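Reviewing the structure listed below.
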Amino acid sequence: MTSMTQSLREVIKAMTKARNFERVLGKITLVSAAPGKVICEMKVEEEHTNAIGTLHGGLTATLVDNISTMALLCTERGAPGVSVDMNITYMSPAKLGEDIVITAHVLKQGKTLAFTSVDLTNKATGKLIAQGRHTKHLGN
């Protein structure tokens, strides 16, 4: 296990103990971490669903936000930044009990801005559930 992977596992472990909103991410599992790329998995459980039993759109946005930030932490700069813009396109539902894969890539990291892309897919079928783009300000 790389130190990058171990560091992110510590971050996820802290989320499971959080008393704030971050605790909703306590059920994600880190699959791999490489420079500018993070892959996580999560089973859709009842606490993750909306009234019709599918993955809640707000949780999808939270996954895009946080997993893309983890990908930024896995760069040489290692800066999480702050959100400037986030866009999510919802393409198909993830149902209760299904396993999803969340793959985040850093597309470009400049002096002050970083651009990331996140795909949420159904683990069994590979079907695209949602795709997000996240722009973050990295500071000076």
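Every residue, even glycine, has its Cβ placed from backbone N, Cα and C.
Here Swiss-Prot flags Glu46, Ser83, 90-95, 108-113, His137 as CoA binding site. The feature substrate binding site is assigned by Swiss-Prot to Asn50, Gly81, with a large-scale study or a structure entry given as support. According to Swiss-Prot, the experimentally introduced change Asn50 to Ala is described as follows: Reduced acyl-CoA hydrolase activity. Per Swiss-Prot, mutagenesis Asp65 to Glu or Asn is noted as: Reduced acyl-CoA hydrolase activity. What Swiss-Prot says about the mutagenesis result for Asp65 to Ala is this: Loss of acyl-CoA hydrolase activity. In Swiss-Prot, the entry for mutagenesis Ser83 to Ala states: Reduced acyl-CoA hydrolase activity. The structure shown retains the original residue.
For Ser92 (CoA binding site), the spatially nearest entry among the mutagenesis positions Asn50, Asp65, Ser83 is Asn50, judged by CA separation. If you take the C-beta of Gly110 (CoA binding site) and look for same-chain residues 6 or more apart in sequence within under 8 angstroms, you find Leu138. Ranking the mutagenesis positions Asn50, Asp65, Ser83 by the distance of their Cα atoms from the Cα of Thr112 (CoA binding site) places Ser83 first.
Counting in whole angstrom, Ala94 (CoA binding site) lies 25 from Ser83 (mutagenesis position) by their C-alpha atoms. Per Cα geometry, His137 is the residue among the recorded positions Glu46, Asn50, Asp65, Lys108, His137 nearest to Gly81 (substrate binding site). Of the recorded residues, Lys108 (CoA binding site) and Asn50 (mutagenesis position) place their C-alpha atoms 33 Å from one another.
Here Asp65 (mutagenesis position) comes close to Ser83, Met86, His134: these same-chain residues lie at least six apart in sequence, with C-beta atoms under 8 angstroms from its C-beta. A simple Cβ count within 10 Å picks out one of the recorded positions Asn50, Ser83, Ser92, Ala94, Lys108 as the most packed, and that one is Ala94.
In sequence order, Gly57, Thr60, Ile129, Ala130 are the residues of the chain that are 6 or more apart from Tyr90 (CoA binding site) and have a CB within less than 8 Å of its CB. Sequence-distant neighbours of Glu46 (CoA binding site) (same chain, 6+ apart, CB under 8 A from its CB) are Leu96. Distance noted between the C-alpha atoms of Asn50 (mutagenesis position) and His137 (CoA binding site) is 31 Å.
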